[in-house]
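Notes follow once the structure below has been shown.
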Amino acid sequence: MASPVTVLENPIPKSGQHLLFFLTSKQQLALEQRPIESSLGYSAYVDHGVSQGVIVNPSSIAAAMRSSLITVYGITKPGTDKQYISVISPTYNLIANRQNQPIETTQKALAACSDNDRNNWVYYLNLPQGTAQYAIYELNIQDSTSAPTVYSGPTPSGNSNLAAVYFSPNKDRFIIFSNTDTRHYLYWVNSTLQSGNRIAGTGSVMSASPLAATTITNVQTRSMTIFLYYMDVNTLLNRIVGKVTDNEVHWYANQVVEGAPPMKVDTLLTGVVVEEKWNCLYYIPDGDTEFRAFNDTIRDSFFDEPREG
């Protein structure tokens, strides 16, 4: 039986693509990014199956641009015991390893970043076999399969959330997490060195705090500014800014975000930088039920020198 089919030109400028939607043999929606110049090759859609059941909540979702298309990742649960890393938009498909097996996670954390070309990197937590310490896992997603890379150096707490950003001058990634210290701190690790580094001044972070990170990259100076947001033990929105050069981050003083409403204790947090002038943060304020936007205008005071604490 022939499949239903429809096509649109990708609205992303200069993508040179048609977005071809059709049904798989399992009667699920598929999407192929076909070049407008038909002589060029393309990656055929591979159906790993839809995870029956729900997108896990509480958990995290993450969005990133890949091949001129916004892709959303999530954690799905087909039954009562296992949960899997999946693409949940623009199609719904399990991510598989090189042996065509779905990729499991036992935790709620998920983050993603992009090189704004063909590569996405997705991060999650798992227990390596035979250990009791959670590790950060990385998937480099270019097509429908990926072999997980384990960051064995960092020691994230099991209830940590994650944030991830891409540093284009070095083609490097930086991942933020909370550690297993008795007093929680935020840590960073990059994909080259893969060792955990404590962020001074973040000792007030709430256990299992939501995390959001935005960036501004300066190609001329080969540097990047990270704006990291989190919840403190008083449920206030905090900000700390880091300057990336090579494989290192110089962190400035953390600050409570002036004027930001207190956060609902179980809210998650996301943000985007706008015109390199302000960060737009979305979270649920205390006493509310809806995600609200708060604009944090970028100021010179963000770059006060760091202090221990």
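Placed from the backbone N, Cα and C atoms, the Cβ positions cover glycine too.
None of the substitutions listed is reflected here, since the structure keeps the original residues.
Record features (Swiss-Prot):
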- Arg222 to Ser: In strain: IFM 45817, IFM 50993, IFM 54196 and RMSCC 1036 / AZ1 (VARIANT)
- Asn247 to Asp: In strain: IFM 45812, IFM 4935, IFM 51112 and RMSCC 2128 / TX1 (VARIANT)
- Val249 to Ile: In strain: IFM 45811, IFM 45812, IFM 45813, IFM 45817, IFM 4935, IFM 4945, IFM 50993, IFM 50994, IFM 51112, IFM 54194, IFM 54195, IFM 54196, RMSCC 1036 / AZ1, RMSCC 1045 / AZ2 and RMSCC 2128 / TX1 (VARIANT)
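When the variant positions Arg222, Val249 are compared by the number of other C-beta atoms lying within 10 angstroms of their own C-beta, Arg222 comes out lowest. Taking Cβ-Cβ distances under 8 Å and a sequence separation of 6 or more, the neighbours of Asn247 (variant position) in its chain are Asn170, Asp172, Asn190, Thr192, Leu193. If you take the Cα of Arg222 (variant position) and the Cα of Val249 (variant position), they are about 13 angstrom apart, rounded to a whole number. Secondary structure at Asn247 (variant position), taken from DSSP and collapsed to helix, strand or coil, is coil.
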